[in-house]
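Enquirer: Under its mutagenesis annotations, Swiss-Prot gives GLN94 to Ala the following note: Decreases KaiB-KaiC complex cooperativity. More severe decrease; when associated with A-28, double mutant binds KaiC and phosphorylates RpaA. Marked as domain 'Histidine kinase' by Swiss-Prot on the basis of sequence analysis: 158-382. Listed in Swiss-Prot is the mutagenesis experiment HIS161 to Ala, annotated as follows: No change in stimulation of KaiB-KaiC complex cooperativity, probably catalytically inactive. Period length increases by 2 hours, impaired growth in light/dark cycle at 30 and 42 umol/m(2)/sec photons. Experimental mutagenesis at this site is recorded by Swiss-Prot as HIS161 to Asp or Glu, annotated: Period length increases by 2 hours, impaired growth in light/dark cycle at 30 and 42 umol/m(2)/sec photons. Looking at Swiss-Prot, the entry for mutagenesis of HIS161 to Gln says: Lowers the amplitude of circadian rhythm, similar to disruption.
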Amino acid sequence: MGESLSPQALAQPLLLQLFVDTRPLSQHIVQRVKNILAAVEATVPISLQVINVADQPQLVEYYRLVVTPALVKIGPGSRQVLSGIDLTDQLANQLPQWLVQQEAFFADREPPEVNIPFTELGQPETPALQQADAFFQLQQQYADLSERTKFLEQVIALVAHDLRNPLTAALLAVDTIQIRSQSFSVATAKEMQGLCSLFDQARSQLREIERMIAEILEATRHSGESLRINPREVVFEPLLQQVLEQLHERWRSKQQQLITDVPGDLPTLYADPDRLRQVLVNLLDNAIKYTPPGGTITIAALHRTSQKVQISISDTGSGIPRDQLSVIFKNLVRLSRDSSQEGYGIGLSVCQRIVQAHFGRIWVASELGQGSTFHFTMPVYRYTMPC
């Protein structure tokens with residue numbers, strides 16, 4: 001390799017980064033590069049970091065690499081990139097020049113004080129790496145903000161149209177009641193029945209608006225913000241009956257059968273009643289929506305452990321494809337079966353946040369053509385909530 005390097009040059013290692021992919025050829029190239037460097041490493045300090053491009057995409061972008069394998073000489077001196085399948089041949093030809101450049105770089109300099117910070121992998125963390133990490137963090141923050149903004153825009157666009165439907169129906173029902181009430185002084189039984197039906201329709205539609213607004217408010221909260229709950233002792237059976245009454249018109253209009261299986265000795269829950277009602281309404285609303293006319297919906301509660309109660313809602317609908325079970329609780333997820341149904345794909349995400357805020361768990365079991373069962377757990381009253 002010619003004359004030995006000066007002490008100044010020896011004080012600063014040659015910093016190299018080798019970018020490879022997962023192809024079998026990559027391991028062969030890594031070994032050949034190491035062999036070439038080993039020939040001079042006894043007299044010249046060399047730091048080689050092998051990087052999988054899939055693990056460090058920010059560095060690939062930072063160095064503007066377009067081909068793998070690629071070897072980046074970070075320093076001393078100016079940066080240089082070798083790439084392609086003949087990389088090892090390029091390195092064998094280029095390495096002597098790098099060593100000469102290293103000697104020239106330090107020829108008129110004082111020996112530097114070596115104080116190189118190291119990464120978790122034990123490799124030098126150079127200013128270039130620090131800049132790349134900072135750049136990557138900014139990219140991540142920008143991507144998160146962009147995704148958040150896009151999500152909010154999608155929600156607003158969806159809500160702008162869909163909120164008008166139940167609101168228009170409710171207002172029409174109320175206006176009709178007002179007009180009819182002026183046309184007779186003594187209402188007959190039939191007329192009163194009609195008025196009651198209109199009132200029920202208005203109430204149902206207004207509650208639907210209330211539910212959608214609640215979902216939107218929860219879904220638009222920052223994902224990292226913990227959900228606030230006000231837990232207290234809750235008797236499950238009366239709360240369930242209130243929810244069933246609220247959705248009565250929905251399942252009765254489809255002639256569906258609702259079966260409840262709640263043990264009389266079920267312990268009281270330690271939960272926020274409004275949040276628990278929100279979960280039940282969402283899950284039952286979905287069950288009613290996807291169960292065909294004449295189908296069956298079952299609500300069951302089981303005291304599984306001394307600290308948890310499991311609540312399950314089953315339907316006889318079309319079921320959920322297995323490959324979509326893992327994403328069903330994410331924001332704005334709309335399955336292929338949902339194309340003809342109302343909704344934004346945020347209800348189940350809200351349910352998950354509520355259940356997790358109670359230190360519970362929610363999951364689904366489903367087979368295509370055999371319906372779905374959503375399970376979630378809630379703490380019993382004597383359970384002490386963590387601070």
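Quick reminder: no glycine exception, Cβ is built from N, Cα and C everywhere.
Original residues throughout; no substitutions modelled.
In the displayed structure, how are the listed features positioned relative to their neighbours?
Expert: Long-range neighbours of GLN94 (mutagenesis position) (same chain, six or more residues apart, CB within less than 8 Å of its CB): GLN80, LEU82. Look at GLN94 (mutagenesis position): DSSP puts it in a helix.
Predicted-model confidence for the domain 'Histidine kinase' (158-382) is 80, expressed as mean pLDDT.
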